[in-house]
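Colleague: Sharing a structure, written as structure tokens. Questions coming.
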Amino acid sequence: MYSFVSEETGTLIVNSVLLFLAFVVFLLVTLAILTALRLCAYCCNIVNVSLVKPSFYVYSRVKNLNSSRVPDLLV
């Protein structure tokens, strides 16, 4: 059977294609990890805004109200 390219050239082409595919897979995996981290940060921000900040506001508000009432109780 006749070959259009030599064995060395064919091996070089195949290795180049496989290296390119490995690079593309690496980029996709990296992109997926970065997207997951961004989603995690977004969800943490939602938890912070919806749970932590209101809880801290209520805590500090009650603490201020209680600290202003303490002298009245001592009198």
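Including glycine, each Cβ sits where the backbone N, Cα and C put it.
These came from Swiss-Prot, pasted as-is:
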- P71 to L: Complete loss of interaction with host PARD3 and MLLT4. Partial loss of interaction with host ZO1 (MUTAGEN)
- T9 to I: In strain: Omicron/BA.1, Omicron/BA.2, Omicron/BA.2.12.1, Omicron/BA.2.75, Omicron/BA.4, Omicron/BA.5, Omicron/BQ.1.1, Omicron/XBB.1.5 (VARIANT)
- T11 to A: In strain: Omicron/XBB.1.5, Omicron/EG.5.1 (VARIANT)
- L21 to F: In strain: Eta/B.1.525 (VARIANT)
Colleague: Reported as an integer number of Å, what is the Cα distance between T9 (variant position) and L21 (variant position)?
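Modeller: So the Cα of L21 (variant position) lies 18 Å away from that of T9 (variant position).
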Colleague: Tell me the Cα distance separating T11 (variant position) from L21 (variant position), rounded to the nearest angstrom.
Modeller: 15
